[in-house]
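First up is the structure itself, then whatever we jot down about it.
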Amino acid sequence: MDDYLEAFVREGEEHVTSLNNALLELESDPGNEEAMDEIFRTAHTLKGNFGAMGFEDASDLAHAVEDLLDEMRQGNLEVTSDRMDRIFEGIDGIEACLDEIQATGDVDRDVTGTIESVRAVLDEVDGDGGSGTTTSSGDAGSPAGDGDVDATRVVDADTIDAAEDPVYHIHIDMGDSQMKGVDGMFVLEEATEAFDLLGAEPSPDAINDGEYGDGFELVVATPSDEVSDTVAAFPKLSDATVTAVGDDEHAPDADSGTEADASADDDADDAGTTADSGSSSGGSSAIDNTDTEIQSVRVDVDQLDELHGLVEQLVTTRIKLRRGMEESDREVLDELDELDKITSSLQDTVMDMRLVPMKKIVGKFPRLVRDLAREQDKDIDFVVEGDDVELDRTILTEISDPLMHLLRNAVDHGIEKPAVREDNGKDREGTITLSAERDRDHVLIQVRDDGAGIDHDTMREKAIEKGVKTREEVQDMPDDDVEDLVFHPGFSTNDEVTDVSGRGVGMDVVRDTVTRLDGSVSVDSTPGEGTTFTMTLPVTVAIVKVLFVESGGEEYGIPIKTVDEISRMKSVKSVDGEEVITYDETVYPLVRLGDALNVPDETRNGDGMLVRIRDSERQVAVHCDDVRGQEEVVVKPFEGILSGIPGLSGAAVLGEGDVVTILDVATL
């Protein structure tokens, strides 16, 4: 797929996400004019972009959606859930066309059925509302040459009276323009140069954005008596009607099929493409958005990954250089410190470039929750908080599916039917909240619902039934540990398998994915009140600071962020046959690194070093032979048969090409 097509698909996907979310706002508040304007503008842009790229079937589908939205905007059709279903069906068809273009470069799917389904709703409109003819919100679709023109629809009477030159009302018919924003802009520019433009309906900004039906209205003042001939020479318009305001005699109509010179059209198309994409995507004129667009630059993902790879190599080289210099020539250490500062700044910059706001993946979730709620006859209010919180692009991509699993779980298992909620003294409408917040170098993402919560007794019985735990084990198990069983593979409390969940897949995948990203996930539930799933994730990946420890002559790395204290080996006690140490009256299980990794220890009890891990990670103390220092390293996660090995998370390359294993203390 070439660069232009790739940019087209990317922009189209953004429009679809924007359209879905604005439609959800409109469905919940049919009187929301701002949402309706955004919806109509976006649908129009999609239609024009598809047409400009030659995807006529997709353009026709977007046109059908636009026509239906226009009838709603004019008040000819009421906004109902059933009609919104038809619009969403059209949006899904548009999204499928974009997917096909991305995969094959063309659209081969038959969208006729979807178009007919959308246009069938238009048949409900009296008159010719179902014919598919688009009219503007300003009634621009009706010709202005009927001898009864009211120019005060466009400008006030005082402005007309104050004009020094004769005033004319011009109805511009743009025909079936494929790029209304660009074409309207050219007509408006010509009118502004030729006449004194007193007003326009809709506004000039709206015309530049293509927010009109078949045409628009202009009121101008000019001493010229050749207004019709001047207007007929305007590029891009299909037809025009000129009427002298305050005079019963109409100026002659411009030639009814006047078209600008073809070569001029081609040039204008080429010149206007960038302007249209800039104005339509932002929802206001390109001039208004100039500063913002300059400050926000799209970076090609491949280039970003290449830059990130170079930084990794630079960091690795820095590590090798420092180790070599410390051993041979200390006079260059000052220069090395300067290199440290430079590479650290470069590293921070690249990491910041890789950060992407949560809204990039959250945008598709409101529609998901809405559709699932409709399928299950549930009333759900979906709330998003903190969608401007940023995460590394790789992490954000990886957690998209886990978040979807959690939301599906909240709809299916969490929120009750409206009648059940009412019987339990709750509002008929349930609430699911997706929130994100930054906590130093981590991001906390929560999915909360105010549903039924987890039934601990049911969970215990299911654990026994599936052979996960024995009856004796679950009887002594705290409720927190019982809740944690939801992450066990194949575990589900649903007796009935649904299309949404209940197959026992997904929750274990959520934990596996988050763990692989060096994060954690937990669940907290109160029966009758609701459930909260919390994912704790690092903001960035790859380059981390580690503590180097030695055991049996081998060197290992422990992420510094997991370390709470380093000390000499303390006295060891035995509790139920397990070795433990005591710190501040708290008992910590002892993990001897040599035993855990099956390498020979060079120390005995009472010797060596002790690394106590943060309680938030795991309440444990790790024994090793020696602590060698700390350093930032490039961590490469294990893949293939090495992935998933308890206690190991990846490897790092040090000076002289030495490879050090990075430990996963949570599973050690």
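Heads up, the Cβ atoms here are built off N, Cα and C, so glycines get one too.
Summarising the annotation, Swiss-Prot assigns domain 'HPt' to 1-101.
What Swiss-Prot says about the mutagenesis result for HIS44 to Gln is this: Lack of phosphorylation. Cβ neighbour count for HIS44 (mutagenesis position) (all protein chains, 10 Å cutoff from its Cβ): 25.
The feature domain 'Histidine kinase' is assigned by Swiss-Prot to 330-541.
In terms of DSSP helix, strand and coil, the domain 'CheW-like' (543-668) has 13 helix, 69 strand, 44 coil. Feature annotation from Swiss-Prot assigns domain 'CheW-like' to 543-668; the stated evidence is sequence analysis.
According to DSSP, HIS44 (mutagenesis position) sits within a helical segment. Looking at the domain 'HPt' (1-101) alone, the prediction's average pLDDT is 86.
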